[in-house]
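Q: The structure that follows is given in the form of C-alpha coordinates.
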Amino acid sequence: MSKINVNVENVSGVQGFLFHTDGKESYGYRAFINGVEIGIKDIETVQGFQQIIPSINISKSDVEAIRKAMKK
(Lines of atoms letter the chains of each structure in order from A and count residues from 1; the text may use other names and numbers.)
(Lines give C-alpha, C1' and ligand atoms only; values in the text may rest on other atoms or scores of the structure.)
Protein backbone atom coordinates (compact mmCIF):
# COMPACT_ATOMS: atom_id res chain seq x y z
CA MET A 1 0.00 0.00 0.00
CA SER A 2 1.39 3.42 -0.90
CA LYS A 3 1.74 6.09 1.73
CA ILE A 4 -0.87 8.86 1.60
CA ASN A 5 0.56 12.26 2.39
CA VAL A 6 -2.22 14.63 3.47
CA ASN A 7 -1.13 18.25 3.52
CA VAL A 8 -2.27 21.79 2.82
CA GLU A 9 0.52 22.59 0.39
CA ASN A 10 1.31 20.99 -2.93
CA VAL A 11 4.63 20.88 -4.74
CA SER A 12 4.02 24.23 -6.45
CA GLY A 13 3.47 25.91 -3.07
CA VAL A 14 -0.24 26.64 -3.54
CA GLN A 15 -1.87 26.26 -0.15
CA GLY A 16 -5.22 24.69 0.65
CA PHE A 17 -7.90 27.11 1.75
CA LEU A 18 -11.51 27.52 2.74
CA PHE A 19 -13.54 29.07 -0.05
CA HIS A 20 -16.91 30.70 -0.51
CA THR A 21 -18.72 31.25 -3.80
CA ASP A 22 -21.16 34.17 -4.01
CA GLY A 23 -24.57 33.90 -5.66
CA LYS A 24 -25.62 30.42 -4.69
CA GLU A 25 -23.86 29.93 -1.36
CA SER A 26 -21.07 27.38 -1.60
CA TYR A 27 -18.58 26.61 1.14
CA GLY A 28 -15.84 24.06 1.11
CA TYR A 29 -12.16 23.38 1.52
CA ARG A 30 -9.36 22.66 -0.89
CA ALA A 31 -6.39 20.57 0.18
CA PHE A 32 -3.81 18.30 -1.42
CA ILE A 33 -3.20 14.56 -1.12
CA ASN A 34 0.06 13.36 -2.64
CA GLY A 35 0.33 16.66 -4.50
CA VAL A 36 -3.14 16.33 -6.09
CA GLU A 37 -5.69 19.05 -5.32
CA ILE A 38 -8.99 17.82 -3.91
CA GLY A 39 -12.15 19.78 -3.23
CA ILE A 40 -13.99 18.94 -0.01
CA LYS A 41 -17.63 19.89 0.46
CA ASP A 42 -18.65 17.92 3.56
CA ILE A 43 -18.14 19.81 6.85
CA GLU A 44 -17.20 16.57 8.67
CA THR A 45 -14.30 16.15 6.26
CA VAL A 46 -13.22 19.75 6.84
CA GLN A 47 -13.32 19.11 10.60
CA GLY A 48 -11.35 15.90 10.09
CA PHE A 49 -8.62 17.83 8.31
CA GLN A 50 -8.69 20.39 11.12
CA GLN A 51 -8.03 17.60 13.64
CA ILE A 52 -5.25 16.07 11.55
CA ILE A 53 -3.64 19.39 10.63
CA PRO A 54 -4.19 21.96 13.42
CA SER A 55 -2.57 24.68 11.33
CA ILE A 56 -5.70 24.82 9.15
CA ASN A 57 -7.01 27.00 11.99
CA ILE A 58 -10.73 27.20 11.15
CA SER A 59 -12.59 29.32 13.71
CA LYS A 60 -15.72 27.94 15.39
CA SER A 61 -17.82 30.74 13.88
CA ASP A 62 -16.62 29.80 10.38
CA VAL A 63 -17.45 26.14 10.99
CA GLU A 64 -20.98 27.14 12.03
CA ALA A 65 -21.40 29.37 8.94
CA ILE A 66 -20.22 26.54 6.70
CA ARG A 67 -22.58 24.07 8.40
CA LYS A 68 -25.52 26.46 7.93
CA ALA A 69 -24.77 27.06 4.25
CA MET A 70 -24.42 23.35 3.51
CA LYS A 71 -27.87 22.60 4.95
CA LYS A 72 -29.55 24.88 2.34
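Just so you know, glycine gets a Cβ as well, placed from its N, Cα and C.
What Swiss-Prot shows for this protein is this:
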type: MUTAGEN; residues: I4 to A or D; note: Complete loss of PlyC holoenzyme formation
type: MUTAGEN; residues: Y29 to H; note: 190-fold decrease in enzymatic activity of PlyC holoenzyme
type: MUTAGEN; residues: E37 to A, G, H, N, P or V; note: Complete loss of enzymatic activity of PlyC holoenzyme
type: MUTAGEN; residues: E37 to D; note: No effect on enzymatic activity of PlyC holoenzyme
type: MUTAGEN; residues: Q47 to A; note: No effect on catalytic activity of PlyC holoenzyme
type: MUTAGEN; residues: K60 to H; note: Complete loss of enzymatic activity of PlyC holoenzyme
type: MUTAGEN; residues: K60 to E; note: 90% loss of cell-wall binding and enzymatic activity of PlyC holoenzyme
type: MUTAGEN; residues: R67 to E; note: Complete loss cell-wall binding and of enzymatic activity of PlyC holoenzyme
type: MUTAGEN; residues: R67 to K; note: 3790-fold decrease in enzymatic activity of PlyC holoenzyme
Q: Give the distance between the Cα atoms of Q47 (mutagenesis position) and K60 (mutagenesis position), rounded to the nearest whole Å.
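A: The separation of the Cα atoms works out to 10 Å.
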Q: Given the mutagenesis positions Q47, K60, which one is most crowded in terms of C-beta atoms within 10 angstroms?
A: Q47
Q: Check K60 (mutagenesis position) against DSSP and tell me helix, strand or coil, would you?
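A: Assignment for K60 (mutagenesis position) reads helix.
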